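Novice: Below: one structure in structure tokens.
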Amino acid sequence: MALLLLLFLGLLGLWGLLCACAQDPSPAARWPPGPRPLPLVGNLHLLRLSQQDRSLMELSERYGPVFTVHLGRQKTVVLTGFEAVKEALAGPGQELADRPPIAIFQLIQRGGGIFFSSGARWRAARQFTVRALHSLGVGREPVADKILQELKCLSGQLDGYRGRPFPLALLGWAPSNITFALLFGRRFDYRDPVFVSLLGLIDEVMVLLGSPGLQLFNVYPWLGALLQLHRPVLRKIEEVRAILRTLLEARRPHVCPGDPVCSYVDALIQQGQGDDPEGLFAEANAVACTLDMVMAGTETTSATLQWAALLMGRHPDVQGRVQEELDRVLGPGRTPRLEDQQALPYTSAVLHEVQRFITLLPHVPRCTAADTQLGGFLLPKGTPVIPLLTSVLLDETQWQTPGQFNPGHFLDANGHFVKREAFLPFSAGRRVCVGERLARTELFLLFAGLLQRYRLLPPPGVSPASLDTTPARAFTMRPRAQALCAVPRP
């Protein structure tokens, strides 16, 4: 048996070596420098599993802002630092609008949806989603009113704890429900079984997507399939998809061509009732688009709001300055409105610094849609490219104290809010986050509303410095599960 195993491993290594030698079909390609790959494993031995972004930043110190890394057999180009990322994502060519094939997302979405599709299907889904969100009032008063309604419901939950410790994850209920209200036309009671099930499933999916097993599956799909590493997340995704399909079908009888729509799902159904020769808005892709919106719209904003609260508990001096500004501008009785942002420069600076500091999504890969000139190199069509957002948000040439939580990064000498070109938590270019405007609106109104009403403190016996700001292992850099106290302000 041992001899057979050694023979198998030897053949596997030989196969990997032969594949690596035959991998580059484009003799004209001019690849950036990078570490020499090992057979089969490539450069995986140089990357820390829990901190791949930091490992890639360390490699850039040796090989420069544009370098090549081998993820298994996959030759991938990494962009680090603001200048390299900006040139690639916001340049005139926009050649990096595609996504590379990622094994688990190919199985989940089969080329559909918004975030991991490419080409005509992606363009149609994205353009539709942008129009639908605009028509539903994103960034304007109709959605702002929904957010403030949800703020009241969230405050009711926090009041029930009477200043005692509450789970940090509770803060994610409000952003999730705002997303559901836009998608399905109604908010859910926090005890609604559908709401509870969806939040639980989304949490499990996000943890599984960030697991070592799924990362191994994405690099070696054949090995992952052999070990069934992808099965748990596919089962959970199918449970989410079943709920979404039920919600979508419940709306179908109520949607007629030409009628005003009150939700994203209504708009999807109505679009599918019209001329759709490519089937871009047939049921399967409608569910895929809704799935993408559910997963992205709940996890990212929910995690950011939790981080904001956690960092206020860890930095009581910053929290105090935010509350002093809120009291001075709003007073004790008036809830914040969208138009208050300009009058609250320190609050805005703190929110921006939260997003910079946490680097929620360190890197989501792009792919060259054609042979592409990048940083003096020629990359063949289909090359995966990682714009490393962590390296932008921590770029020492752009930020005075990149490793520290410092709201001053977004303030001038007179205390006025300053927009920073290197602030790219939502990425840039044609693949910029489709929900950026909604996320910004939610975060401002919820964060300002919570700090207007509560002091966010560590639990009794826990010092501010003891609050854990180490990210949990998941698809995003979400905070670890812990508790805070929301003490009503006088």
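Every residue, even glycine, has its Cβ placed from backbone N, Cα and C.
Copying in the features that Swiss-Prot gives for the protein in this structure:
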type	residues	note
BINDING	Cys433	heme binding site
MUTAGEN	Asn177 to Ala	Loss of glycosylation
Novice: Look up Asn177 (mutagenesis position) in the DSSP assignment and reduce it to helix, strand or coil.
Specialist: helix
Novice: Looking only at Cβ atoms, how many others are within 10 Å of the one on the residue listed as 'heme binding site'?
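Specialist: Total other Cβ atoms inside 10 Å, all chains included: 17.
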Novice: Taking the Cβ of Asn177 (mutagenesis position) as the reference point, list residues of the same chain whose Cβ is under 8 angstroms away and which are at least six residues distant in sequence.
Specialist: Glu150, Cys153, Arg187, Phe188, Tyr190, Phe195
